[in-house]
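To keep things clear, I will list the structure first and then write my remarks on it.
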Amino acid sequence: MKMTRLYPLALGGLLLPAIANAQTSQQDESTLEVTASKQSSRSASANNVSSTVVSAPELSDAGVTASDKLPRVLPGLNIENSGNMLFSTISLRGVSSAQDFYNPAVTLYVDGVPQLSTNTIQALTDVQSVELLRGPQGTLYGKSAQGGIINIVTQQPDSTPRGYIEGGVSSRDSYRSKFNLSGPIQDGLLYGSVTLLRQVDDGDMINPATGSDDLGGTRASIGNVKLRLAPDDQPWEMGFAASRECTRATQDAYVGWNDIKGRKLSLSDGSPDPYMRRCTDSQTLSGKYTTDDWVFNLISAWQQQHYSRTFPSGSLIVNMPQRWNQDVQELRAATLGDARTVDMVFGLYRQNTREKLNSAYNMPTMPYLSSTGYTTAETLAAYSDLTWHLTDRFDIGGGVRFSHDKSSTQYHGSMLGNPFGDQGKSNDDQVLGQLSAGYMLTDDWRVYTRIAQGYKPSGYNIVPTAGLDAKPFVAEKSINYELGTRYETADVTLQAATFYTHTKDMQLYSGPVGMQTLSNAGKADATGVELEAKWRFAPGWSWDINGNVIRSEFTNDSELYHGNRVPFVPRYGAGSSVNGVIDTRYGALMPRLAVNLVGPHYFDGDNQLRQGTYATLDSSLGWQATERINISVHVDNLFDRRYRTYGYMNGSSAVAQVNMGRTVGINTRIDFF
């Protein structure tokens, strides 16, 4: 067992309440709100951090219909997939999913529930807002929160009737249809909602062996229901949500490295089409109880996922069905009320994940390799987050989290008739801390500084590898130092930050696709600056601009890649958009024009596979035809810029996945109420 400590942070988080409780209440501020993101408007953790919140109308205007399109509205975030949608490659502030495709650098939450890693890329249904927290969020969110947190908050049913249907078509025979109905079942007591979604995003890649010409896309069917029991004049409420998602995809589609404008896949003669089917079931029970001084939240959530995946890899045909089960329980207590000197959040957390993988690599004439593996991972944690309001302008915050992680693996198989197998167990303890301080220079201008830790627990490879023992990799740990500012008025919003993150014992994937193994690759340093601004220069009109410059490198004492750039981290990025409303006698017109720039980055630790700088231009025009009818047209990637989204070495040559190119579409929404 190994205990990791950072005494100044952990002790600071523990001692802060004792110091603060010796002070008298000196201010009168708004009530602390506990949201699905665990943050509140008064807490230091919410104010002394770089964050972005995007509303549902802003998501709709930008055409964000799935989580992998969130970079359009969340500056600094990069999301692609490595092979297919099961394995997201995410980077934020120089922290990258190159470290582990099964544990993205940024964790996705939906209504406060962490999603399975293989469910990070998903369609969005009935979203109310999306929140991005940058930098390690380990004290509140625990493992795999080194780069930050994406929290999706969905619309909860209440006494207001809501309902709509949506429909749209776009390039490559793609289409989208959606139905939503929400409101009171018995007003003052019980509320409910239902959402149905069918989303087809076909590709245009060609397999010469089969003649298929629509590869590289996805087809998703999703349904969810919610019930909310909230009696009037009672201090408690309960909720239940259930959803099912099934997606079929043909995304394991690659072209030659230098053939990014081509449509023919780089495959051996006679290779079948790639195919993947993923089905995910989710259930959540929640409860809230409110007193004069405290609010208590309880969440219990379960996810079950199974997928089948077949794809050609050189002369081999790979079959990799997999099953996942995850359950999460969390009890959280937070202070309520005005004029508090100290605000506090305390919580207990448990997460248990179980996985089974069957894999088979077959040659045209005989089996090459087959294996069956079982892995488990469990986290037990207790956390505390505290804010001491020294004056009405100055506050300090501190937090501490104690986590106990354990994992196990058991696998067996055969390679060319030779059996192999092993098993193992490991456990680890972590103590994480964070400290921050913020000061309001004026009523509109805040400056802050923050030190925070993040980590990824020790564990085992998900995919068994012949010839390798069941040896665990050690926990990966990081610490982030940040200095930032935020300025906000009715017309201007501006935030900027500079940061430095040091990561040690990085967990990095290496090896051929389908046979990658995780190992600790040493240390890395990431430094950068970021800027985000919005100017509301006229009624109904706004101009957004953002940019970042990041240097993320393995240190010289890293065993495998010393001095190299960390994969999947662009050296710089920028974006700008103009949004407006033009009133006419025939209804409001809503134009939008957006440009996004992504800097050069690598797909491998050896820095041999490089994607250069590229920019895309998106445009849309909405028309509010009546109070209840909205029609919009959009053109994404107006100039049809083609670029690589992922690549790897296939023997002595490299192959790449490429983006879809220009997409033209039209959408219609009709509201019922």
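Each Cβ is built from the backbone N, Cα and C atoms, and glycine gets one as well.
None of the noted substitutions appears here; every position holds its original residue.
For the domain 'TBDR plug' (41-155), the mean pLDDT of the prediction comes to 90. Swiss-Prot lists 41-155 with the feature domain 'TBDR plug', giving sequence analysis as the kind of evidence.
Among the features that Swiss-Prot reports, domain 'TBDR beta-barrel' is placed at 160-672, with the record citing sequence analysis.
Annotation of the natural variant ASN362 to Asp in Swiss-Prot: In strain: YE737 and 1209-79; the original residue is retained in the structure shown. ASN362 (variant position): 15 other CB atoms within 10 A of its CB, across all protein chains. According to its DSSP assignment, ASN362 (variant position) is in a strand.
Counting residue by residue with DSSP, the domain 'TBDR plug' (41-155) contains 26 helix, 40 strand, 49 coil.
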